[in-house]
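K.L.:
The note that Swiss-Prot attaches to the published mutagenesis Ser89 to Ala is: Significantly reduced inhibitory activity. Experimental mutagenesis is annotated in Swiss-Prot for Lys103 to Ala, with the remark: Significantly reduced inhibitory activity.
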Amino acid sequence: MKKALWLLLAAVPVVLVACGGSDDDKQTAQVDYLALPGDAKLDTRSVDYKCENGRKFTVQYLNKGDNSLAVVPVSDNSTLVFSNVISASGAKYAAGQYIWWTKGEEATLYGDWKGGEPTDGVACKER
């Protein structure tokens, strides 16, 4: 199933992913068009986060059937679409070198790796 999801993501037409600031310097990620297969209803949810480094941003979660995605602004200039992957605890999403791992109201964004494990994550909390 996960292999099929990765193949799906390679073919998913993400026409526009926009990232913009607001008055309180919070970044917002938004997907304007994303085609996912199946007849299930698309469930979307936006969650605001504030991180230990002071950064504020909004993550958009998209769920449809077996497909779960998170649109995360990983930096001031880059927003990525993450795919849900297997985790022992919480919800774990991957995009390239990045991991977005949530559990309850807490989340961590990892961008560096050592020995096959993510390191130096930035901890964030829902606001």
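Using the three backbone atoms N, Cα and C, a Cβ is placed for every residue, glycine included.
No substitution from the list is modelled in this structure, which keeps its original residues.
It should be emphasised that the depicted structure is a prediction, and the values quoted were computed from it without experimental measurement.
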K.L.:
Run through the Cβ atoms and count how many others sit within 10 Å of the one on Ser89 (mutagenesis position).
P.N.:
7
K.L.:
What does DSSP say about Ser89 (mutagenesis position): helix, strand or coil?
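P.N.:
DSSP call for Ser89 (mutagenesis position): coil, neither helix nor strand.
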K.L.:
Near the Cβ of Lys103 (mutagenesis position), how many other Cβ atoms are there if near means within 10 Å?
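P.N.:
For Lys103 (mutagenesis position), the count of other Cβ atoms within 10 Å is 12.
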K.L.:
In whole Å, how far does the CA atom of Ser89 (mutagenesis position) lie from that of Lys103 (mutagenesis position)?
P.N.:
7
